[in-house]
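Asks: Input: one structure, supplied below.
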Amino acid sequence: MKRNGSRNCLNRRSRFGSRERDWLREDVKRGCVYLYGADTTTATTTTTTSSSSSSSSSSSDLHLVLCTVETPASEICAGEGRESLYLQLHGDLVRRLEPTERPLQIVYDYLSRLGFDDPVRIQEEATNPDLGCMIRFYGEKPCHMDRLDRILLSGIYNVRKGKTQLHKWAERLVVLCGTCLIVSSVKDCQTGKMHILPLVGGKIEEVKRRQYSLAFSSAGAQAQTYHVSFETLAEYQRWQRQASKVVSQRISTVDLSCYSLEEVPEHLFYSQDITYLNLRHNFMQLERPGGLDTLYKFSQLKGLNLSHNKLGLFPILLCEISTLTELNLSCNGFHDLPSQIGNLLNLQTLCLDGNFLTTLPEELGNLQQLSSLGISFNNFSQIPEVYEKLTMLDRVVMAGNCLEVLNLGVLNRMNHIKHVDLRMNHLKTMVIENLEGNKHITHVDLRDNRLTDLDLSSLCSLEQLHCGRNQLRELTLSGFSLRTLYASSNRLTAVNVYPVPSLLTFLDLSRNLLECVPDWACEAKKIEVLDVSYNLLTEVPVRILSSLSLRKLMLGHNHVQNLPTLVEHIPLEVLDLQHNALTRLPDTLFSKALNLRYLNASANSLESLPSACTGEESLSMLQLLYLTNNLLTDQCIPVLVGHLHLRILHLANNQLQTFPASKLNKLEQLEELNLSGNKLKTIPTTIANCKRLHTLVAHSNNISIFPEILQLPQIQFVDLSCNDLTEILIPEALPATLQDLDLTGNTNLVLEHKTLDIFSHITTLKIDQKPLPTTDSTVTSTFWSHGLAEMAGQRNKLCVSALAMDSFAEGVGAVYGMFDGDRNEELPRLLQCTMADVLLEEVQQSTNDTVFMANTFLVSHRKLGMAGQKLGSSALLCYIRPDTADPASSFSLTVANVGTCQAVLCRGGKPVPLSKVFSLEQDPEEAQRVKDQKAIITEDNKVNGVTCCTRMLGCTYLYPWILPKPHISSTPLTIQDELLILGNKALWEHLSYTEAVNAVRHVQDPLAAAKKLCTLAQSYGCQDNVGAMVVYLNIGEEGCTCEMNGLTLPGPVGFASTTTIKDAPKPATPSSSSGIASEFSSEMSTSEVSSEVGSTASDEHNAGGLDTALLPRPERRCSLHPTPTSGLFQRQPSSATFSSNQSDNGLDSDDDQPVEGVITNGSKVEVEVDIHCCRGRDLENSPPLIESSPTLCSEEHARGSCFGIRRQNSVNSGMLLPMSKDRMELQKSPSTSCLYGKKLSNGSIVPLEDSLNLIEVATEVPKRKTGYFAAPTQMEPEDQFVVPHDLEEEVKEQMKQHQDSRLEPEPHEEDRTEPPEEFDTAL
């Protein structure tokens, strides 16, 4: 293959051919670089919605260059005839590559940091043109017209100076740059005199006498004016738009941020009046024409922003700009500062956040006017001593550094410091050098550290303390000046404040281990907000509830059983009592708390409610009432209507059977009503009087009549799913406000086409779709089913989407997903539509669940294209598939997630979390990774102020802080796995794993279960988008893939054994395929096995049983059929019952001959058979077997068992009898009788002399109450079914005739997917 200049770089190609691909396969260090030209940039800027692949394919100047990871940019430039190569990340900034940089290695490193591990896969991804949305190379620097307009406008136009007609029009070069209009004195020449017209504070006017003309005027009494005439309307509008921004400014500010600049525009130096220059997010160079070394030319410059320029070294020449008062140099990779910085004597604000600084120079202390110094997210291990000299500073802002010790003595020496911000450090201990009090520090922020004990009692002037998300066990403070205390998410058992904080207004002690409310909090006279939720409180002090200043009290998630009775009137406005153990509320609650507007008493045990009326008239001002998940009955309804100002009422999951029409009629202010999860049969017709009602949620009831809600003028959301609706009465005109109508789960509801046409204007109409029978769905429908619920809450749009495929990958698996875009709906919908296809492709390429799941997320991240550059989404994907890697399981569940969506598995009634929450607050490792990458984490815990997530799909512009690599977990599914819950962030913020599992594990319908979860979240205070999916799992015997499923087990030839068979209890799992073998292996004990004759409940089994040569490998068992332990018998009793009812009534005298080796007692036959045996490794080498072996199935095979027939020598051979196609088909019919061919007089198809060694058939199993089965009396030994060698062909012929002569009835629905079990019954 021809190379260009070097063996490392090949000629450019316009497409991939076979020769190029062969060359790439030879070495993973080879690859290609897509090179975009200038015309490609135009296509990209004009078509913002097209993907990278489409734009690249349509571009005439796009081509690829084959190269290696060692090929430098200079070599590619030489081969392409270019001066430089340019790199663009995420469709944003463009920087020039250095000649020594290696483009292909840059791509490989980028993909590796995203999460790709396999070098071959990295090579493959690098050749994908879709990657251009994240990383691309240009042969020329792209020029975006809209950005150029904001930097500089220029052209040759007709110009006239002055307002009068004395001057003539003449063609001149006109430039608009910075704050000035520049007009040359000579046409198309800048060598002559340049006329400068400052525009700040001036004005721009339209010249009416001349088309497309503007008049530019400067400010002041001596204002000058220039008239400029443009040729086109587009030019006229561009100049007018940009000039209007300049003249509207009060100060001379130039914003050139995010323009990929390497130097200052030449014409900008004409604007000598510039005072503030913003150059952040560029690639400014230090030493080059127009670089940072020329900024000293701006003689009046006061403010300079050079953040995010990746300078690496501090530009020393900046220290010569003595006029600077503000300087921002954050996120530039500085490791130290020069001593010359002390020359900036006028500097007042210096921002150095996001660098690698460990010390500050002493010369910084010369800046006596410095009042703000930001050194957050650096590498300081202690507070710099220079703070003591900077007396104008009043704040120590050092968030995100490496401090491990809090030395209060250092702070005591800084008398000028009032605010201390040390959040997100590594603080573990605190040092107090002396007992001297500190009277100057008023605000301290110690969030997200590792403190276990904190004593700040020496800070007697402390007004506000943030110490949340530590590991505090005890907290001691001074209460002289304390006004606000945030101490949530710790392990506090004691909080000591002395003296009583008389100025305290806000106290947050939530999510701790407090057993009582501190006494000092009860005595605080000005406290307005108290949050002690998520603690261990058992009682509420009277003084707290009776406080005359308290406005908001949060007591949720405690163990409170009673509330004190109110005696005096209180000003309480918000009361949260959810998740306690309350059985009643104080009788005087509503009569004494007249200002109460919000009450949440959900998840308690309330059976009644206090009256809202003190006399004949109600004075209640209650507006929001949440009483979900209690024990309320119809008797509470008359009490509720006393709250005439109710706007939101939640009564879900109670015991309501009726809602009196006369009572609902009184709630005229009602806007939202939730009655779901009750036993209502109707909604009163008086609901039509609730004219302000916009939301009605009444799912999971017994409603059969559609309520009269379509006449409400403001109705928007109606949820009547999971009811008994049969028809809908539609008015003549539907309300235009109706946006969402949910009628799913009403199995008897049939909507005509006319009705659907009327509902066509509704944005979201949810109805049941009748599924079409498919072969794929019948395979997996037995194993799992799902229900989905999504609610917008108080938001205007739904930004949560879900993916649900019960039949996936040709019907052998299932895929479920949840996507949460937070504030955007585009990305969740894109992922909903594309992620399953990506998974299917990846599954075909790899069988490793970690590999194909990770690649699914990474490829989906790439496929988001331009939409994923600025937007992001949390993603959760669950894949159920047959477990081929683990022979001990039937199905495996693989879960992958990024962001805050989570999946929880219910196993044996207990929750098993399968996901990881990638957020700064809940994942310290991820928070440290983001800190190490020098991201700026704002006070609300968001990366660069955008998102709290550290891993997402999309948001590529936040790379490398935000990554798409998912957390992956796999678990084998067992019979104990009941259901799987998928939910977004809002769901899990308001429901614990245990509560979610307990709330739905007994709900029969998965749709109703998902609805219930969303309703609970909303009733618990969720106002955001909430989404929940519940997947019911039915992994039983029919899902088994081990060698025990449907197999018969041999016993030693001629080894007669008997067991006394007793009645057994009904299995705990009512599935017809719930595994007799597995039940026996766990239930049988030594006392249950009789040893009258030939009992094998001893070690004699090894001597008389199978030869060890017949066991080439260990048995492959699943959780449904575990391997017997030493405490269990190796041989287990069969579930077969042997009856003589199959024999003819008229028998010959030969029928009375006794069977040798079988002992009967007149009523029972004791038989022991081994039903656990290994499958032969190679069935193909077995001797010839009978093609069609008869099988006996009871008509109700849900309670019976079917037994396969083994040849007489099959026990010795260790091989199982394979079933033919005919036998399998006949086996599905529950009405198929025992025999295929003609029976002899003794009920067998073989002579008696050949029928003494094998049991013939097994009849229906009686109800089992113990480990034994009672057999019919008078067992006839001739009823054994034998197939000797010499009659095999005759047996096959007779069975075939029998099968052809009988019609196979239609099987039951449950029998289609649950084939009967089979066991060998050889003695």
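Even glycines carry a Cβ here, placed using N, Cα and C.
If you look up Swiss-Prot, you'll see 150-248 marked as domain 'PH'. Mutagenesis annotation in Swiss-Prot: Phe783 to Val, described as Decreases activity; the structure shown retains the original residue. Annotated domain 'PPM-type phosphatase' per Swiss-Prot: 785-1033, in sequence order, evidence recorded as sequence analysis. Swiss-Prot gives this note for the published mutagenesis Asp806 to Asn: Decreases activity. Swiss-Prot documents Phe808 to Val as a published mutagenesis change and attaches the note Abolishes activity. According to Swiss-Prot, the Mn(2+) 1 binding site annotation covers Asp820, Gly821. For Asp820, Lys985, Asp1024, the entry in Swiss-Prot reads Mn(2+) 2 binding site, with the evidence type similarity to another entry. Swiss-Prot documents Glu989 to Gln as a published mutagenesis change and attaches the note Decreases activity.
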Asks: Of all the recorded positions given, Phe783, Asp806, Asp820, Lys985, Asp1024, which residue's CB has the most CB neighbours within 10 A?
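Replies: Ranked by Cβ atoms within 10 Å, first place goes to Asp820.
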Asks: Can you tell me how far the Cα of Phe808 (mutagenesis position) sits from the Cα of Phe783 (mutagenesis position), in Å?
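Replies: Per the Cα atoms, Phe808 (mutagenesis position) and Phe783 (mutagenesis position) stand 13 Å apart.
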Asks: With an 8 Å cut-off on Cβ-Cβ distance and a minimum sequence separation of at least 6, pull the same-chain contacts of Glu989 (mutagenesis position), or say none.
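Replies: Listed in sequence order, they are Cys1022.
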Asks: Which Cβ among the recorded positions (Phe808, Gly821) has the fewest C-beta neighbours inside 10 Å?
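Replies: Fewest other Cβ atoms within 10 Å, among the recorded positions Phe808, Gly821, is found for Phe808.
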Asks: Round to a whole number and give the Cα-to-Cα distance in Å for the pair Asp806 (mutagenesis position) and Phe783 (mutagenesis position).
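Replies: Taking the Cα atoms only, Asp806 (mutagenesis position) lies 9 Å from Phe783 (mutagenesis position).
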Asks: Using the Cβ center of Asp820, Lys985, Asp1024 as the Mn(2+) 2 site position, which other residues in that chain lie within 8 Å, going by their Cβ?
Replies: Cys799, Val800, Asp822, Ser874, Thr900, Cys901, Asn984, Ala986, Leu987, Glu989, Asn1025, Val1026, Gly1027
Asks: Report the nearest neighbour of Lys985 (Mn(2+) 2 binding site) in space among the recorded positions Phe783, Asp820, Gly821, comparing Cα positions.
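Replies: The smallest Cα gap between Lys985 (Mn(2+) 2 binding site) and any of the recorded positions is with Asp820.
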Asks: Just to verify a number: CA distance, Asp1024 (Mn(2+) 2 binding site) to Gly821 (Mn(2+) 1 binding site), in angstrom, no decimals.
Replies: 12
Asks: Please list the DSSP helix, strand and coil residue counts for the domain 'PH' (150-248).
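Replies: The composition, in the requested order, is 17 helix, 49 strand, 33 coil.
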Asks: Per DSSP, to which secondary structure element type does Phe783 (mutagenesis position) belong, with helix, strand and coil as the options?
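Replies: Where Phe783 (mutagenesis position) sits, the three-state DSSP reduction gives coil.
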Asks: If you average pLDDT over the domain 'PPM-type phosphatase' (785-1033), what do you get?
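Replies: 94, rounded to a whole number.
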Asks: How would DSSP class Asp820 (Mn(2+) 1 binding site) in three states?
Replies: strand
